[in-house]
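Visitor: Not my notes, these are from Swiss-Prot:
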BINDING   Y131, Q132, G133, S134, S135, G136, S137, K152, Q261, L262, F263, V264, D346  ATP binding site
DOMAIN    124-453  domain 'PI3K/PI4K catalytic'
MUTAGEN   R129 to E  Reduces enzyme activity, probably due to impaired membrane-association; when associated with E-275 and E-276
MUTAGEN   R276 to E  Reduces enzyme activity, probably due to impaired membrane-association; when associated with E-129 and E-275
MUTAGEN   D308 to A  Abolishes enzyme activity
MUTAGEN   W359 to A  Strongly reduced enzyme activity, probably due to impaired membrane-association. Abolishes enzyme activity; when associated with A-365 and A-368
MUTAGEN   W368 to A  Reduces enzyme activity, probably due to impaired membrane-association. Abolishes enzyme activity; when associated with A-359 and A-365
Amino acid sequence: MDETSPLVSPERAQPPDYTFPSGSGAHFPQVPGGAVRVAAAAGSGPSPPGSPGHDRERQPLLDRARGAAAQGQTQTVAAQAQALAAQAAAAAHAAQAHRERNEFPEDPEFEAVVRQAELAIERCIFPERIYQGSSGSYFVKDPQGRIIAVFKPKNEEPYGHLNPKWTKWLQKLCCPCCFGRDCLVLNQGYLSEAGASLVDQKLELNIVPRTKVVYLASETFNYSAIDRVKSRGKRLALEKVPKVGQRFNRIGLPPKVGSFQLFVEGYKDADYWLRRFEAEPLPENTNRQLLLQFERLVVLDYIIRNTDRGNDNWLIKYDCPMDSSSSRDTDWVVVKEPVIKVAAIDNGLAFPLKHPDSWRAYPFYWAWLPQAKVPFSQEIKDLILPKISDPNFVKDLEEDLYELFKKDPGFDRGQFHKQIAVMRGQILNLTQALKDNKSPLHLVQMPPVIVETARSHQRSSSESYTQSFQSRKPFFSWW
């Protein structure tokens, strides 16, 4: 077909120009049939809707818009999460700071003693370590240097990681199979001390020196090397660069949580006085006082199931006051009736989650005393039976213990229910022993009981309980 043929278009008369406009900025060889994609020039009209070019150019823009929106939402959620985390951390820090203030509005006398201890530490009158025992415990002093309390930090307990006594460390290293007491919750001794004081106050026994959970910091406590280095670094920063040092929440050593028990004066180990009373018998009235105080110790130890009660960790105060108010011209003095009181200390190994059933039975050593063979008196029955026979009283006691025990960072609700089940069983046995006019010796020979809350699929306003007896005995049984 020649160029003059009517089938040839006039536009095709000239050879096609495959070069791009100079404004495009692209230079490609003029090859017929070459496919290239050219960016639209500024001011050029949009592609017709529905054309392939239009879809290809619009799709990335939509994807970018959606991606930007999703990224914005993610950043918003992350910012909200960070804000919530910051609020939670601030709330936790505020709660911790509130606890560390050691405020006891329900017991202003106890709070005043704690303030004296804090003031003494500020004046560099530090607590003094007690070298007896298997844990880190300290005599706390007032600004005048007098002993006012005994402090037992949580992390310095017999099985704590900062226990300064090497005996437990050696036992753990050489005999791990016999390390610890599997019937107890480890590192909860400070709560056990405070719990025993709570039970004592609820039952109005008045034999446990008031004990509560307190936070204290002292140079004489056993801290890790890291804590001491951090404390020295913060103090140095505060001295050298005050603007930086003032930003720290705490400058000194971190406070330790532990049990703070008021110190009792004039008491000696029960073993000392019991041996003396055996050699020098007491008058009848004085011996009666000792028996009534002894019964209170039995009630307390049995309810909390104290696994560490010997005759060397409860105290007796024997006071024989002399009345010298008579005339100085005479040599006569009037001797008043002696006064005997008992103090139950060292209650850190109580509230087990099961009755001892492995190697040792952890008996009550007071069960071998002659006072344990005497039936319970009417005075102790009148004091205790109305309380422990009332389900509402027992329930209130459980709730108070729950509020105390849940303060521990490692609190486990399941373990607490097991502890309460053991305590209910002890209360059940004690109630029956008091009603049957039994003696403390007969009480400890009763079979161990566990009273658990019955599980029911139906909701009920009242709780039901299941009672079970423990048949397994420890390898080294004492009865």
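Placed from the backbone N, Cα and C atoms, the Cβ positions cover glycine too.
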Visitor: In whole Å, how far does the CA atom of Y131 (ATP binding site) lie from that of D308 (mutagenesis position)?
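Guide: The Cα atom of Y131 (ATP binding site) is 18 Å away from the Cα atom of D308 (mutagenesis position).
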Visitor: Based on the record's binding annotation for ATP (Y131, Q132, G133, S134, S135, G136, S137, K152, Q261, L262, F263, V264, D346), what whole-number value in Å is the widest Cα to Cα distance?
Guide: 21
Visitor: Looking at the recorded positions R129, S137, R276, D346, which ones sit with their CA no more than 10 Å from the CA of D308 (mutagenesis position)?
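Guide: Passing the 10 Å Cα cut: D346.
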Visitor: Which whole-number value in Å describes the distance between the Cα atoms of D346 (ATP binding site) and R129 (mutagenesis position)?
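Guide: About 16 Å separates the two Cα atoms.
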Visitor: In whole Å, how far is Q261 (ATP binding site) from W368 (mutagenesis position) when you measure between their Cα atoms?
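Guide: Cα-Cα, rounded: 28 Å.
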Visitor: Between S135, S137, Q261, which of the binding-site residues has its C-beta surrounded by the fewest other C-beta atoms within 10 Å?
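Guide: Counting other Cβ atoms within 10 Å of each of the binding-site residues S135, S137, Q261 gives the minimum at S135.
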Visitor: Which one of these recorded positions has the most other Cβ atoms within 10 Å of its own Cβ: Y131, F263, W368?
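Guide: Neighbour-count leader: F263.
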Visitor: Report the same-chain neighbours of R129 (mutagenesis position): residues 6+ apart in sequence with Cβ closer than 8 Å to its Cβ, ordered by sequence.
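Guide: Result: G136, S137, Y138, F139, P164, T220.
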Visitor: Can you give me the Cα-Cα distance between G133 (ATP binding site) and R276 (mutagenesis position) in Å, rounded to a whole number?
Guide: 24
Visitor: Please report how many Å separate the Cα atom of S135 (ATP binding site) from that of R276 (mutagenesis position), as a whole number.
Guide: 30
Visitor: How many Å lie between the Cα of Q261 (ATP binding site) and the Cα of R276 (mutagenesis position)?
Guide: 28
Visitor: If you draw a 10 Å sphere around the Cβ of G133 (ATP binding site), how many other Cβ atoms fall inside it, taking every protein chain shown into account?
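Guide: So the Cβ neighbour count for G133 (ATP binding site) comes to 14.
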Visitor: If you count the C-beta atoms lying within 10 Å of each candidate's C-beta, which of the recorded positions D308, D346 ends up with the smallest number?
Guide: D308
Visitor: Where F263 (ATP binding site) and R276 (mutagenesis position) are concerned, what is their Cα separation in Å, rounded?
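Guide: With distance taken Cα to Cα, R276 (mutagenesis position) is 24 Å from F263 (ATP binding site).
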Visitor: Hey, does DSSP put F263 (ATP binding site) in a helix, a strand, or just coil?
Guide: coil
Visitor: Relative to the Cβ position of R276 (mutagenesis position), how many further Cβ atoms are located within 10 Å?
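Guide: By my count, 13.
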